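Record features (Swiss-Prot):
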| type | residues | note |
| --- | --- | --- |
| DOMAIN | 126-250 | domain 'C2 1' |
| MUTAGEN | ASP157 to Asn | Loss of interaction with STX4 and insulin-dependent translocation to the cell membrane; when associated with N-163, N-297 and N-303 |
| BINDING | ASP157, ASP163, ASP218, ASP220 | Ca(2+) 1 binding site |
| MUTAGEN | ASP163 to Asn | Loss of interaction with STX4 and insulin-dependent translocation to the cell membrane; when associated with N-157, N-297 and N-303 |
| DOMAIN | 266-399 | domain 'C2 2' |
| MUTAGEN | ASP297 to Asn | Loss of interaction with STX4 and insulin-dependent translocation to the cell membrane; when associated with N-157, N-163 and N-303 |
| BINDING | ASP297, ASP303, ASP357, ASP359 | Ca(2+) 2 binding site |
| MUTAGEN | ASP303 to Asn | Loss of interaction with STX4 and insulin-dependent translocation to the cell membrane; when associated with N-157, N-163 and N-297 |
Amino acid sequence: MTLRRRGEKATISIQEHMAIDVCPGPIRPIKQISDYFPRFPRGLPPTAAPRAPAPPDAPARSPAASASPRSPSDGARDDDEDVDQLFGAYGASPGPSPGPSPARPPAKPPEDEPDVDGYESDDCTALGTLDFSLLYDQENNALHCTISKAKGLKPMDHNGLADPYVKLHLLPGASKANKLRTKTLRNTLNPSWNETLTYYGITDEDMVRKTLRISVCDEDKFRHNEFIGETRVPLKKLKPNHTKTFSICLEKQLPVDKAEDKSLEERGRILISLKYSSQKQGLLVGIVRCAHLAAMDANGYSDPYVKTYLKPDVDKKSKHKTAVKKKTLNPEFNEEFCYEIKHGDLAKKTLEVTVWDYDIGKSNDFIGGVVLGINAKGERLKHWFDCLKNKDKRIERWHTLTNELPGAVLSD
């Protein structure tokens, strides 16, 4: 403590003032901060202390006496023990040699850390899980998607809940007809839809190259709908006519290759039935339905109808037209037309089927078409000959629409 003479005002140094505030009572010297935090290398405990020099009159220890029994593994620890002794002596005051240090406890093996890449419970906790099943009906060229339920979805609204729905998207394909969705369930994180959505016109080729994207979204009346999570199922994993059930963790949104979508985009599919009726002495052409049609209107839909034309037709009396279906890309027509013709003349004929978008006040838009007949190829030729060979038997086939028909009149 700083001393003062008689008559002088008492003064206290800053160090004494701090010591009094921190530790009332007798003032003791303030230790250096290094006394509280000695420097040791990481992983080396401060258990070793420097050995005091031996007194001059102490008998010298023989190397044999100073040596202790060692195991072969001790040799690998020589350097570590030397470092312990060296850094254990750092900053320590000299003193008598300590007694034998207690044996070190065996080091605990490091605990296994969760594998971030393979640890799925984080995503499950954050986004939720989805239960659904898929069935490919090979005979009817249909893919049935049953959306069962979801659990533990991520809250998206201010009330801590969500308004979830499920959206399906066949990839590749940018057409709006490739997208289907369930109804929306309000204020729930554990929705049960139990709803089946069906894609028609699915071929074996589609099952090899296409992938089904299943997204769970939150519907918002005042803003854009929000994405919650998704999963993707390559259709080649499915066996024909066999229901496969899934229970998966939703994942974060993955990018869609827009260039690939455009390059493989189609004009749509059409289901046509052919039958030569011996009773009516004519060809019965059935326009059953279309699927995945290209959108021609600004609202993202079309108002489609179908025309059929049996060529060549000198009198131009063979044109038939279905009714118009409003605002749809997957219309169902179920209409049939009869062409009176001898069976032997069919081999010389060509059936032209075109799909159009109806517009009021302007020209109708051509969506796509297909030609069946002697000059066709692949499935179109096979469908025509199967009809000729099997009288009085209705044969249905799906055909892909193209935007170019050689020799066709593409105006309505």
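From the backbone N, Cα and C atoms, a Cβ is placed for every residue, glycine too.
What you see is the original sequence, not a version with the noted changes.
Keep in mind that what you see is a predicted model, and the values were worked out from it rather than measured.
Projection of Swiss-Prot feature records onto the structure.
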{"residue": "ASP157", "record": "mutagenesis position", "Cβ within 10 Å": "13"}
{"residue": "ASP163", "record": "mutagenesis position", "Cβ within 10 Å": "19"}
{"residue": "ASP218", "record": "Ca(2+) 1 binding site", "Cβ within 10 Å": "20"}
{"residue": "ASP220", "record": "Ca(2+) 1 binding site", "Cβ within 10 Å": "13"}
{"residue": "ASP297", "record": "mutagenesis position", "Cβ within 10 Å": "13"}
{"residue": "ASP303", "record": "mutagenesis position", "Cβ within 10 Å": "19"}
{"residue": "ASP357", "record": "Ca(2+) 2 binding site", "Cβ within 10 Å": "20"}
{"residue": "ASP359", "record": "Ca(2+) 2 binding site", "Cβ within 10 Å": "14"}
Summary of DSSP states over the domain 'C2 2' (266-399), given as helix, strand and coil counts: 18 helix, 60 strand, 56 coil
Distance from ASP297 (mutagenesis position) back to ASP359 (Ca(2+) 2 binding site), taken between C-alpha atoms, in Å: 9
Cβ-based neighbourhood (8 Å from the centroid) of the Ca(2+) 2 site, residues ASP297, ASP303, ASP357, ASP359 excluded: MET296, TYR301, SER302, PRO304, TYR358, ASN364, ASP365
Alpha-carbon distance [ASP220 (Ca(2+) 1 binding site); ASP157 (mutagenesis position)] in Å: 9
Recorded positions clustered about ASP218 (Ca(2+) 1 binding site) [Cα within 10 Å; pool: ASP163, ASP297, ASP357]: ASP163
ASP163, ASP297, ASP303, ASP357 filtered to the recorded positions whose C-alpha is within 10 Å of ASP220 (Ca(2+) 1 binding site): ASP163
Listed in sequence order, residues not in ASP157, ASP163, ASP218, ASP220 with Cβ within 8 Å of the centre of the Ca(2+) 1 site Cβ atoms: MET156, ALA162, PRO164, GLU219, ASN225, GLU226
Secondary structure content of the domain 'C2 1' (126-250), with strand meaning DSSP E or B: 14 helix, 63 strand, 48 coil
Within the predicted model, mean pLDDT of the domain 'C2 2' (266-399): 91
ASP163, ASP297, ASP357 screened against ASP303 (mutagenesis position), Cα within 10 Å - retained recorded positions: ASP297, ASP357
